[in-house]
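Data first, discussion second: the structure below is written as structure tokens.
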Amino acid sequence: MEDLADVICRALGIPLIDIDDQAIMLDDDVLIYIEKEGDSINLLCPFCALPENINDLIYALSLNYSEKICLATDDEGGNLIARLDLTGINEFEDVYVNTEYYISRVRWLKDEFARRMKGY
């Protein structure tokens, strides 16, 4: 099987990239990083600044879309990120389906938290 990062790029319909040097920008609103550590591979996307309101933070961290997607803070603690764990997923169709679902969730999160931060 080809490199999983190459499969992710194909699934997203973007040119192959050097994942050590670049992030992936989709539609000028979603920035995705591919993180490889040993045999594991994750997609990371910061989707909003860390909420100041504790209820918004609790809400964000309580969301759970699947066993593969989790929400957390970044290493610096300034942003909420969505992480997709693709470890152990080897078939192109499975990578594609999981990646597409992840992108749809990230877009929803960005919209949801933009509204919450404005008090809607």
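Backbone N, Cα and C define each Cβ position, glycine as well.
Since we're looking at a predicted model, the values are computed, not measured.
If you take the C-beta of Leu16 (variant position) and look for same-chain residues 6 or more apart in sequence within under 8 angstroms, you find Asp6, Cys9. Under natural variants, Swiss-Prot gives Leu16 to Ser with this note: In plasmid pINV_F6_M1382.
Looking at Swiss-Prot, the entry for natural variant Ile19 to Thr says: In plasmid pINV_F6_M1382.
Around Asn79 (variant position), taking its Cβ as the centre, 15 other Cβ atoms fall within 10 Å, counting all chains. Secondary structure from DSSP puts Asn79 (variant position) in a beta strand. In Swiss-Prot, a published natural variant is listed as Asn79 to Ser, annotated In plasmid pINV_F6_M1382.
Classification of Leu16 (variant position) by DSSP places it in coil, neither helical nor stranded.
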